[in-house]
Amino acid sequence: MPETCPNTVTKMRCAVVTGGNKGIGFEICKQLSSSGIMVVLTCRDVTRGLEAVEKLKNSNHENVVFHQLDVTDPITTMSSLADFIKARFGKLDILVNNAGVAGFSVDADRFKAMISDIGEDSEEVVKIYEKPEAQELMSETYELAEECLKINYYGVKSVTEVLLPLLQLSDSPRIVNVSSSTGSLKYVSNETALEILGDGDALTEERIDMVVNMLLKDFKENLIETNGWPSFGAAYTTSKACLNAYTRVLAKKIPKFQVNCVCPGLVKTEMNYGIGNYTADEGAKHVVRIALFPDDGPSGFFYDCSELSAF
């Protein structure tokens with residue numbers, strides 16, 4: 001990994017982006033770099049991460065480095081990342097928690113054929129996930145749900161907790177959690193989960209964890225529909241609803257920080273099979289805008305693209 005002069009770097013703001021090797025994460029890295037910020041691009045796969053950094057450097061984004069990070073591995077890669085940032089940059093100014101998974105598997109060939117039949121550029125294609133015939137091509141299991149919560153919710157918590165001491169050294173620390181409008185409370189259909197997540201004054205990490213445990217228990221016992229969870233995308237919806245709730249808790253806990261969550265929109269990425277209303281570049285702009293709010297900017301809010309939204 002190429003060295004950077006420490007004296008130069010410490011004068012720059014420093015950002016960590018999780019899941020930065022492709023899609024929205026890659027574009028977030030590019031845009032933060034263009035804003036004069038030193039970017040640590042992280043992802044699980046070393047080869048893909050190094051290739052992403054090389055691609056950015058080849059397009060004149062020199063202030064980007066790679067460090068491996070598995071958001072489900074707090075002992076090894078997270079600790080190593082924290083040590084790297086402390087030694088190299090002395091502090092951390094911006095954390096963008098972007099890494100995430102869908103929580104279900106797809107019969108890819110048949111799904112792509114369905115997209116082709118509808119028309120990739122058709123206005124109708126963005127509604128494909130609502131179609132029962134499309135949902136029949138998708139499978140949700142306990143194992144996939146567990147992975148989804150482990151990455152989308154617990155992964156964010158773990159990364160944030162490990163990097164918090166470095167963020168506290170910043171004059172203007174920011175945490176941006178990349179969420180989804182799918183995680184809005186209006187889509188949380190389990191009554192107990194809605195009651196817990198909707199009570200902002202009583203929210204705690206422990207209460208949010210209760211919702212996660214309830215969901216996983218119902219997945220294991222095949223009681224998802226019986227107990228009123230969403231019939232499709234229950235793990236993803238719940239993971240993002242819990243992420244939004246965690247954002248609120250964290251913002252109250254550390255008022256010196258700007259802590260916000262944002263839905264970048266339905267973005268045309270590999271995870272979405274190219275379906276969306278926005279390009280990855282456009283989706284990333286919604287995230288970067290919040291990461292670069294003025295020092296007196298808001299905290300504890302949810303943004304749907306560029307608009308302030310109710311949780």
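Backbone N, Cα and C atoms are what each Cβ position is placed from, and that goes for glycine too.
Residues as originally present; substitutions not included.
Keep in mind the model is a prediction, meaning the values are calculated, not measured.
Swiss-Prot lists TYR236 with the feature active site, proton acceptor, giving similarity to another entry as the kind of evidence. Within 10 Å of the C-beta atom of TYR236 (active site, proton acceptor) sit 24 other C-beta atoms, taking all shown protein chains into account. In the three-state DSSP scheme, TYR236 (active site, proton acceptor) is classed as helix.
Taking a C-beta cut-off of under 8 angstroms and a sequence separation of 6 or more, VAL17 (NADP(+) binding site) has the following same-chain neighbours: GLY25, ILE28, CYS29, LEU32, VAL39, VAL40, LEU41, THR42, VAL96, ASN98. Under the heading NADP(+) binding site, Swiss-Prot lists 17-40, citing similarity to another entry as support.
The annotation substrate binding site is assigned in Swiss-Prot to SER180 on the grounds of similarity to another entry. DSSP assigns SER180 (substrate binding site) to coil in the three-state reduction, outside any helix or strand. Same-chain residues at least 6 positions away in sequence with a Cβ under 8 Å from that of SER180 (substrate binding site) are, in sequence order, TYR236, LYS240, CYS263.
The annotation that Swiss-Prot gives for the mutagenesis experiment ARG48 to Glu reads: 30-fold decrease in affinity towards NADPH. 1.5-fold increase in affinity towards NADH. Secondary structure from DSSP puts ARG48 (mutagenesis position) in a helix. Cβ neighbours of ARG48 (mutagenesis position) (same chain, under 8 Å, six or more residues apart in sequence): ASN21, LYS22.
Here Swiss-Prot notes a mutagenesis experiment, ARG48 to Lys, with the remark: 2.5-fold decrease in affinity towards NADPH. 2-fold increase in affinity towards NADH.
According to Swiss-Prot, the mutagenesis experiment VAL106 to Ala carries the following note: Decrease in substrate affinity. Increase in catalytic efficiency. For VAL106 (mutagenesis position), the number of other Cβ atoms no farther than 10 Å from its own Cβ, over all displayed protein chains, is 14. In the three-state DSSP scheme, VAL106 (mutagenesis position) falls into the strand class.
Among the mutagenesis results in Swiss-Prot, ASP107 to Ala has the note: 7-fold decrease in substrate affinity. 15-fold decrease in catalytic efficiency. Strongly reduced substrate inhibition. The residue drawn here is the original one. When Cβ atoms from all protein chains are considered, those within 10 Å of ASP107 (mutagenesis position) total 14, not counting its own.
All protein chains considered, the CB of ASN152 (mutagenesis position) has 28 other CB atoms within 10 Å. In Swiss-Prot, a published mutagenesis experiment is listed as ASN152 to Ala, annotated 6-fold decrease in catalytic efficiency.
Taking a C-beta cut-off of under 8 Å and a sequence gap of six or more, THR182 (mutagenesis position) has these contacts in its own chain: GLY233, TYR236, THR237, LYS240. One mutagenesis experiment catalogued in Swiss-Prot, THR182 to Ala, is accompanied by this note: 2-fold decrease in substrate affinity. 20-fold decrease in catalytic efficiency.
Quoted from Swiss-Prot, the note attached to the mutagenesis of LYS186 to Val states: Almost 4-fold decrease in substrate affinity. More than 4-fold decrease in catalytic efficiency. Less than 8 angstroms from the CB of LYS186 (mutagenesis position) sits no same-chain residue that is six or more residues away.
What Swiss-Prot says about the mutagenesis result for MET271 to Ala is this: Almost 11-fold decrease in substrate affinity and 2200-fold decrease in catalytic efficiency but no substrate inhibition. Spatially close to MET271 (mutagenesis position) yet at least six residues away along the chain are GLY23, VAL101, ALA102, judged by Cβ distances under 8 angstroms.
The Cβ of ASN272 (mutagenesis position) lies under 8 Å from the Cβ of LEU266, each on the same chain and at least six residues away in sequence. For the mutagenesis experiment ASN272 to Ala, the note given by Swiss-Prot reads: Almost 43-fold decrease in substrate affinity and 3300-fold decrease in catalytic efficiency but no substrate inhibition.
Annotation of the mutagenesis experiment ILE275 to Val in Swiss-Prot: Slight decrease in catalytic efficiency. In sequence order, ILE115, GLU120, VAL125, VAL126, ILE128, LEU266, LYS268 make up the list of same-chain residues 6 or more apart from ILE275 (mutagenesis position) whose Cβ falls under 8 Å from its Cβ.
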Notebook entry, point to check: Of all the binding-site residues here, GLY20, GLY23, CYS29, MET38, which one's CB has the most other CB atoms within 10 A?
Noted result: GLY20
Next item on the list: Any same-chain residues 6+ apart from SER35 (NADP(+) binding site) with CB under 8 Å of its CB? Would you list them in sequence order, or say none?
Entry: VAL288, LEU292
Item checked: Winner by Cβ contact number (other Cβ atoms within 10 Å) across the binding-site residues PHE26, LEU32 -> LEU32
Next item on the list: List only the single closest residue to MET38 (NADP(+) binding site), chosen from the mutagenesis positions VAL106, ASP107, ASN152 by CA-CA distance.
Entry: ASN152
Check: Could you give the Cα-Cα distance between GLY20 (NADP(+) binding site) and VAL106 (mutagenesis position), in whole Å?
Finding: 23
Checklist line | Secondary-structure category, per DSSP, in which PHE26 (NADP(+) binding site) falls | finding: helix
Margin query: List the recorded positions among PHE26, VAL106, ASP107 whose C-alpha is within 10 Å of the C-alpha of ASN152 (mutagenesis position), in sequence order, or say none.
Written below: none
